[in-house]
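Feature annotations, courtesy of Swiss-Prot:
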MUTAGEN   Ala322 to Thr  In n838; decrease in protein levels
MUTAGEN   Gly381 to Asp  In sa485; alteration of vulval-gonadal synchrony
MUTAGEN   Arg430 to Ala  In syb5772; abolishes binding to nlp-45 promoter DNA sequence in vitro and causes sterility, dumpy appearance, protruding vulva, precocious alae, and derepression of nlp-45 gene expression at an improper time during the larval L1 stage; when associated with A-432; A-433 and A-435
MUTAGEN   Arg432 to Ala  In syb5772; abolishes binding to nlp-45 promoter DNA sequence in vitro and causes sterility, dumpy appearance, protruding vulva, precocious alae, and derepression of nlp-45 gene expression at an improper time during the larval L1 stage; when associated with A-430; A-433 and A-435
MUTAGEN   Arg433 to Ala  In syb5772; abolishes binding to nlp-45 promoter DNA sequence in vitro and causes sterility, dumpy appearance, protruding vulva, precocious alae, and derepression of nlp-45 gene expression at an improper time during the larval L1 stage; when associated with A-430; A-432 and A-435
MUTAGEN   Arg435 to Ala  In syb5772; abolishes binding to nlp-45 promoter DNA sequence in vitro and causes sterility, dumpy appearance, protruding vulva, precocious alae, and derepression of nlp-45 gene expression at an improper time during the larval L1 stage; when associated with A-430; A-432 and A-433
Amino acid sequence: MGKGQPKEPKIEQSVVDLCKRTVAMNLLQCYPTTTVDEMNCEEWGNGTESTQSVAACQGCIELRKEVTDLRQAVNLILPMLPLYPTIGNGFNATGLAAQPTLQHVIQQSLLRKRPVAQTPTVPQPECPGQIRPVLSSPAAALQNVIMLNPWIMGSSLKPASPTLPNGQIPTTIGETSLQGTDDQTVKWIGPSSVDSNGQKTDSSAASAGDNQNIDVIGDGSESPTSSNHSAQEIALMTSQQTFLNALKDSSFLFTNPVPTVETAPPLRVAPPINGTTNGTAKAGGPERKPRKPVNDDIVKIVRNQDLSEENISMFEIPVPKAIASDPTFRPVSEQQIIQQIIQGKKYEEMEVGECMIQLCKKLAEKRVFGPRLMSQTTVAGLNHSNYANLPIKGICYIQHVCRKVLYDKFENEEDFWDKFREAMRKLAARCRRVRHAKKTKHNREEAQAEMLSKRYGEDMPFNLNGAGLIRPKVETVSPEANILNSDQIKSQLESLFAHIPKTESETPLIEIIQQNISLFTHLIRTKVESQSPPLQGPQ
């Protein structure tokens with residue numbers, strides 16, 4: 001170095017290492033404890049200029065403050081840096097378009113102008129050469145932070161704490177723009193270009209953009225320019241808080257946001273007025289009308305009828321519906337059915353309720369209703385069965401016969417009606433059995449007819465006799481067929497014999513006629529047998 005220039009302070013290796021550790025540890029979010037020996041003023045200067053050493057110590061404090069601001073800004077902004085270019089339109093809508101840009105805020109916070117010393121006797125100390133590259137380029141500082149931050153570069157460096165996540169943010173447009181600014185050279189203006197009164201010399205003429213990169217370490221005195229810095233810090237804090245709120249609301253920082261479940265309000269539809277449905281469509285199909293409740297207690301229905309003997313004697317037994325449903329129904333007399341029940345072997349052993357059940361079944365099936373009508377009806381209300389009830393007059397007649405035959409065996413009137421109610425339940429079960437038997441018989445006949453049609457190759461469901469044999473198919477003779485009678489045969493024979501020449505030994509005519517008649521009879525019989533199928537034996 002020249003003799004006229006100020007002598008460069010002899011910086012010990014420990015102080016250099018301290019500066020390196022200070023910058024590195026600040027960027028790595030951990031501060032080492034600074035001892036008194038490390039902050040000794042004598043180690044910065046040459047021991048002759050105490051004011052310069054004091055200024056150097058103050059410069060270290062300012063440096064730590066700058067690094068602290070940088071660390072806070074980086075910790076708040078860098079995790080959201082990849083998302084910054086994609087949410088610009090959203091912040092314009094919230095009125096934040098006038099906020100300073102990210103690079104401008106970092107440069108102003110990191111490299112803002114400090115007030116120069118007003119005393120001409122105190123020269124400004126030179127910035128240590130070891131940290132000049134870090135402070136000269138904000139993009140380089142950000143790049144170093146990105147490379148040294150274990151939260152951002154989890155795949156390249158081991159995190160300082162086992163609880164820190166190894167997250168990795170992909171490269172986006174924001175990072176590429178910062179990397180592009182690293183290639184640009186930033187000029188450093190040394191303190192030698194500033195004279196003792198704080199004015200720049202002619203040799204250090206630079207542009208307005210270069211003036212932002214001048215970092216003159218002053219004595220820490222405040223000036224009117226600090227108000228701008230305070231306003232920028234307030235704007236930075238406001239933008240950071242708005243940033244966090246916006247990202248929290250937009251769920252950018254949460255990979256699996258928990259959706260809020262919003263229950264739909266219940267749909268309230270006004271009741272229809274004057275037959276209208278208020279815009280709601282009716283379900284397809286016919287409208288179902290509610291059925292009136294039917295009293296299924298047959299005893300109450302019977303007791304509401306006129307049960308006098310004169311009225312019951314006027315009833316037509318069997319009921320007309322029985323004859324209409326089955327014209328071949330032949331009823332059995334009342335006295336015959338009563339004799340079958342009384343003269344039975346188990347009559348004396350059966351209870352009176354069982355006797356009433358047997359009497360009601362036989363009267364209903366063999367005299368009053370018949371099996372065909374019973375298979376189509378039941379003894380219950382419409383709310384218990386899809387079948388109609390048996391005619392009430394027939395049930396009243398059955399009640400009259402049971403009272404005439406078995407009433408002496410009951411203790412009182414209510415006991416009789418209780419047993420009659422049970423007998424009607426059994427009669428309804430009998431109707432179901434008859435219905436099932438009819439279906440089974442019909443299915444059995446259809447199965448037999450189908451089997452025969454498959455065997456003989458033709459459909460003959462109604463060509464069975466009572467024994468199950470196939471009836472022969474009779475073919476009707478067409479009226480055009482020539483049927484020969486005896487007169488026609490005789491006239492044809494006479495005309496035939498008239499042309500026959502007479503011989504000496506003439507045969508009597510009567511013999512010739514008999515022979516020809518027998519021949520023609522044999523021919524006719526053969527023709528009839530060929531037209532009709534042969535009779536088949538029992539299967």
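Cβ coordinates come from backbone N, Cα and C, glycine included.
Every residue here is the original one, so none of the noted swaps is modelled.
Positions of the features from Swiss-Prot, shown on the structure.
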| residue | record | Cβ contacts under 8 Å, 6 or more apart |
| --- | --- | --- |
| Ala322 | mutagenesis position | Phe329, Pro331, Val368, Phe369, Gly370, Arg372, Leu373 |
| Arg430 | mutagenesis position | Lys361, Ala364, Glu365, Met374 |
| Arg432 | mutagenesis position | Thr378 |
| Arg433 | mutagenesis position | none |
| Arg435 | mutagenesis position | Met374, Ser375, Gln376 |
Please report the DSSP secondary structure of Arg433 (mutagenesis position), reduced to three states.
helix
